[in-house]
Amino acid sequence: MPAENKKVRFENTTSDKGKIPSKVIKSYYGTMDIKKINEGLLDSKILSAFNTVIALLGSIVIIVMNIMIIQNYTRSTDNQAVIKDALQGIQQQIKGLADKIGTEIGPKVSLIDTSSTITIPANIGLLGSKISQSTASINENVNEKCKFTLPPLKIHECNISCPNPLPFREYRPQTEGVSNLVGLPNNICLQKTSNQILKPKLISYTLPVVGQSGTCITDPLLAMDEGYFAYSHLERIGSCSRGVSKQRIIGVGEVLDRGDEVPSLFMTNVWTPPNPNTVYHCSAVYNNEFYYVLCAVSTVGDPILNSTYWSGSLMMTRLAVKPKSNGGGYNQHQLALRSIEKGRYDKVMPYGPSGIKQGDTLYFPAVGFLVRTEFKYNDSNCPITKCQYSKPENCRLSMGIRPNSHYILRSGLLKYNLSDGENPKVVFIEISDQRLSIGSPSKIYDSLGQPVFYQASFSWDTMIKFGDVLTVNPLVVNWRNNTVISRPGQSQCPRFNTCPEICWEGVYNDAFLIDRINWISAGVFLDSNQTAENPVFTVFKDNEILYRAQLASEDTNAQKTITNCFLLKNKIWCISLVEIYDTGDNVIRPKLFAVKIPEQCT
C-alpha cells in the first residue's frame, strides 16, 4: 500500500500513515507506572547507570590507545605474529564491550527512560487527581454548612510558588467494587433506540513513551480479569509498519475508580524486553495476582509473514500485579519452557490479546502453522450452495496468507499447566472444523459463567465470529449466527460477504458478551464499507443493533479494537482500546474509552 495514501487500505498489515482528521480528540492514554517510587533507590540506579557509562567510556579509550600503539609498532617491526595476537586481544575487548553494552547499558538506559516518562508523570497525575477530589469535598462541606458557594479551586491558575511534588509514596491502590460479569443478568437497556444513551469517556492517561513526534504506537494488547489488567505496545520511529523498533512495554496493574465513579487504570509493574524488535504477538492470562505473558520471539520479522524462516521460539514472562519492594524475581520472572507440544503442526504461537485460566491451567489464544500438503479438507464441505461464483476449493485455498503459501493457519489454544513444576511446557489445541476459516487473532474470556471465544474475520467469512465454548480440549465453539456486525473489506471479500473466496484481509474488532439470556454484546467496530475508519461503540444482538456511539469523526482511520466489560459498583462498564489516527502527527496510537452500559433506554 502506498505510504502517501491517506485512506487506510483494509489489510492485515499496519499501514504507514493515516489521515489527519478535521476533528481531533485530544487525549494522552497509556499506562500509569509503578506505584512505589523509592526516590533513593531510583537515584542509586541512575547513579549506577552513570558510573557504568563512565566505565565503558574508559574501556573505549583503552582500546583506542591499544590500536594507536599497534599502529606505531607496525611502523617499526615486521613481527606479524605479535601484531596478530594484539589484534585478537583487541577483538576480545570489543566483544566484551559490546556484551556489556547489551547487558548493562541497555537495561539501565531503559530504567532512566521509564522513570522519566512513566513514573514521575503518573504520580504527578495521581497527586493532582487526589487534590481535586479533596478540594471538591471541602467545597461541598463549606457550601452546606456556611450557606454560600465557594468558587472552584483552579490549581493551574494559582499565583503562588509551588514546591516540586514529592513521590506519592503512601498510595496503595486497591481494587474495590470491580469484578467480572457473573451471576444473574444486570439491569440494562434491552431495546433498540436512537437516543444518545451511551456516553463514552476518554480515559486521560499518560502514554509510557518518549513522546516525540512521529513515534508510532502499534501492536497493542489489553487484557482484564478480576479487576486487574495487562497492557503492551510496541513503539516504532519513522513508520508504523517498517520503522525502527524503539521499545516494547509490557505492564500490569489495577482497574480503579479514582473518585469520579469512572473506571481507570493504574499500572503497578512494567517490564521492557531488552530486544524489542524480536518480541511479537503477546498474549496475557491472569492468575492469583500474577499475569502470565506469552510471546513469540523472532529475529526474522513477524512470524505470520515470515513463517518459513521463523524458528518457532516462544517466551513466557510472569509479572506481579502487586509488586514488592526489592521483590526481584517475584515481581518480574522469565519462565523456562522445556517443551512445546505441537502435534501435527510445525510451529505454534500465541495470537490474540488474552486468554483464561481453569484451575491450574492457563489457555492462551493461538495459531498453528500446518504444512499445506498435510491439511486434509473435503471440498464438498465448503458452503457454496448459495454462492453463484464461488468454487468448492476456495475454502481450502483460503487457509493460508497466499494460495500457494507453504503453511496454512489454524486457530486454537496454547495450554500451560502451572503445576508442571520443573518441566513446564505448552501444548497446542486446534479448533474444530466447523465454520473453518484461516487462523487469525482470537480471544477467549469468561463472561456470565461460561467461556466465550472470538476469532477475527481475516478471510471470506466477514461476519463477526464468536460464541460459547462448548469444550476447551478439543476446542469446540457454538458460533452465533450474527447478521449485523461485519468488518470493512475490499477485493473479493467486501463487508458482509459470506461466500467462500480466496483473500486475506481483515482486522481485530472483538466483542464482549454482557447479557447471556438475550445474547447482547458490546464492542467497537469500524462502520465503513471499504476502509478502516469510523470507530463506533456498539451494543447489539445477533440480528439487531440496539444503540451506539461514535468515538471519532466518520473519516477517522482506526484499526484494532479490544473491549473488556466488567462490574464497577454493580454497574456494567466496558473499557475499549482503539488503535486510532487522530493525534495530529500522522501516526497511529491507541486510546482508551470507558463506556457505561445504561440501565434506561431514555
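Each Cβ is built from the backbone N, Cα and C atoms, and glycine gets one as well.
Database features, via Swiss-Prot:
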{"type": "VARIANT", "residues": "N5 to S", "note": "In strain: Isolate NiV/KHM/CSUR38"}
{"type": "VARIANT", "residues": "I20 to N", "note": "In strain: Isolate NiV/MY/99/VRI-0626"}
{"type": "VARIANT", "residues": "V24 to I", "note": "In strain: Isolate NiV/KHM/CSUR38"}
{"type": "VARIANT", "residues": "R248 to K", "note": "In strain: Isolate NiV/KHM/CSUR38"}
{"type": "VARIANT", "residues": "T272 to A", "note": "In strain: Isolate NiV/MY/99/VRI-0626"}
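Here the Cβ of R248 (variant position) has 22 other Cβ atoms within 10 Å, regardless of which shown protein chain they belong to. Straight-line distance linking the Cα atoms of R248 (variant position) and T272 (variant position), rounded to a whole number, equals 6 Å. Secondary structure at R248 (variant position), as computed by DSSP, is strand.
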